[in-house]
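Peer 1: Input: one structure, supplied below.
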Amino acid sequence: RKPCGKNEVWTECTGCELKCGQDEKTPCALMCRPPSCECTPGRGMRRTHDGKCVPVSECPRKMPK
């Protein structure tokens, strides 16, 4: 397995990882996905568009239209 990056943990039964822009209430099917590194659960982390795990406060801001 590949080493996990900053703010990631190896998880045998991964769930739905939240991405920047998604909130805690985003629906998720309760099923295991293949083992992989995921953003540290329960710590308010989100996956950015370029694959990094960052705190919600560091998610890129959407530009107004």
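Here the Cβ of each residue, glycine as well, is placed from N, Cα and C on the backbone.
Fair warning: this is a prediction, and the values are worked out from it, not measured in the lab.
Sharing the features that Swiss-Prot gives for it:
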DOMAIN    4-59  domain 'TIL'
VARIANT   K25 to N  In inhibitor 2 and inhibitor 4
VARIANT   T40 to S  In inhibitor 2 and inhibitor 4
VARIANT   K65 to E  In inhibitor 3
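Provide an account of the burial state, proximal residues and distances for the features listed.
Peer 2: DSSP assigns K25 (variant position) to coil in the three-state reduction, placing it in neither a helix nor a strand.
Around the Cβ of T40 (variant position), the same chain contributes N7, E8, V9, C53, each under 8 angstroms and 6 or more positions distant in sequence.
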Peer 1: Taking every residue in the domain 'TIL' (4-59), what is their average pLDDT?
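Peer 2: The average pLDDT of the model in the domain 'TIL' (4-59) works out to 89.
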